[in-house]
Amino acid sequence: MGVVSISSSAARSPLGLGNDLLTHRSSLKKPSIVAFKADDSSNSALIIPPREQVLIPAEKHNEKKREVTRRKPCKTPKKPLSLEHNSAPSCSLGVDYNEAAARLESIYKLSPATTTLVEDDVEDGGSKAKVSRRRKRKESGEEKKVVVRNNVKKEKRMSLDKRIALKRNVQEKPVVASVDKKVTKRQQEEEKIERLVRDYSASNDIVSLDWKKMKIPPVLSSTEHAWLFKLMQPMKALLEVKDVLQKSLGREPREAEIAGEINMTAGEVKKKIEIGRAARNKLIKHNLRLVLFVMNKYFHEFTNGPKFQDLCQAGMRGLITAIDRFEPKRKFRLSTYGLFWIRHAIIRSMTTSNFTRVPFGLESVRVEIYKAKTELWFEMGRPPTEDEVVERLKITPERYREVLRAAKPVLSLNSKHSVTQEEFINGITDVDGVGANNSRQPALLRLALDDVLDSLKPKESLVIRQRYGLDGKGDRTLGEIAGNLNISREMVRKHEVKALMKLKHQARVDYLRQYIV
């Protein structure tokens, strides 16, 4: 399709074409004729200006011009428009240029419509090309097979050399790991032994233990017991060798002599003995509960007495004997084996420490009598008689009385009462030394007694007067006194105990003694 236009200005070009496509520019200031021809094919044709003049209103021309400006710029055709001078009509000097210019101007004004057609054709061609491309893509996509791949990739098989090297490494690693484990176990055991020697190397101070207030360490596990007794075995062997050498030499052997006897160095002998003593001290310290258990079970009557500390010390000696003589190979428990030796040591201490020597057999029978009395009391709900105890133990009555007579506690006259804290010797009165001449009149004694009672608190004085009949109305029970004073019986008993303790004060006793002696 071709376009022909005539322009009177040099800068104006038809259809927005550049100056390089202008076919002819006249040097005169007259309109020039330019001819365009796109192609010689059948689809292209030369536009010939019509002979009739077409008038187009200015408004329509402006609207069409705006449409052209709003639309996208026209794409250039694939083949550039060629200019042919031969196809252009020849012009002569006899042509009316004004008329030709007017006609061409009217044709030019119609040119935007033609351009829009061209642009629409180009755009339609582009859209068709895009549609064809999409169809080709779809057809090509349909031909391809859809393959779903797994995200987990399979490992490739290694080469033969790599497999052989890997197998060698796997075989060598367990050997190295076992060696490392042995080294770490040895190091841990050595550190544990060093800690044991550092903490328990000092011997236990048996005498200074306070069995009522001290905190006993927790009981050890069976594995810990076995490990400690294992550490004690070399020390026991060395001590046996030491005893043999001491008997043969007649003196205490040195460490070098003991080491030469068993083919060891003096340092090794010293280290073995230190480790064994530390293990022994730890076993003693962590099994002190056995001593208290035996005291509470078999010697309950001595737990609150003055002999409690002494008996606990004796039980501790029995525990040490049990630890020294214990044999782990027999698979017995230390608690079962140690109970016998602890009880035996306590009973032996009780028989040897008494002021009057009591045979060991009598002391063991006394323990059995006490146990039988306790069992019968729980069974019958009352204190058992002598015949019932004898029948339970199957002993003669004479043996029973002999044991009780020998088991009576022997107290010193200078020992103090548990409640009043007064010596027993102060309660003994020399009746033979009191004569009639040294006696005082009852009135003076009564006044002195009133003075002493008045020095007490009012309630304490009333309780003593009513309790012992000093008010002239006879002795009264705790219930009667409680009713008179409007207090409980327990409070009456407390007032009585406090008053008696105050009356036994040395100053009050001396004041009353001068009226008695």
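Backbone N, Cα and C define each Cβ position, glycine as well.
At each noted site, the model still has the original residue.
Experimental mutagenesis at this site is recorded by Swiss-Prot as Asn484 to Arg, annotated: Attenuation of psbD promoter recognition. With a 10 A radius on its CB, Asn484 (mutagenesis position) counts 13 other CB atoms from all the protein chains.
Counting every protein chain shown, the number of other Cβ atoms lying within 10 Å of the Cβ of Arg493 (mutagenesis position) is 15. Under the DSSP three-state reduction, Arg493 (mutagenesis position) is assigned to helix. Under mutagenesis, Swiss-Prot gives Arg493 to His with this note: No effect on psbD promoter recognition.
Arg493 (mutagenesis position) and Asn484 (mutagenesis position) are 14 Å apart (CA-CA, integer value).
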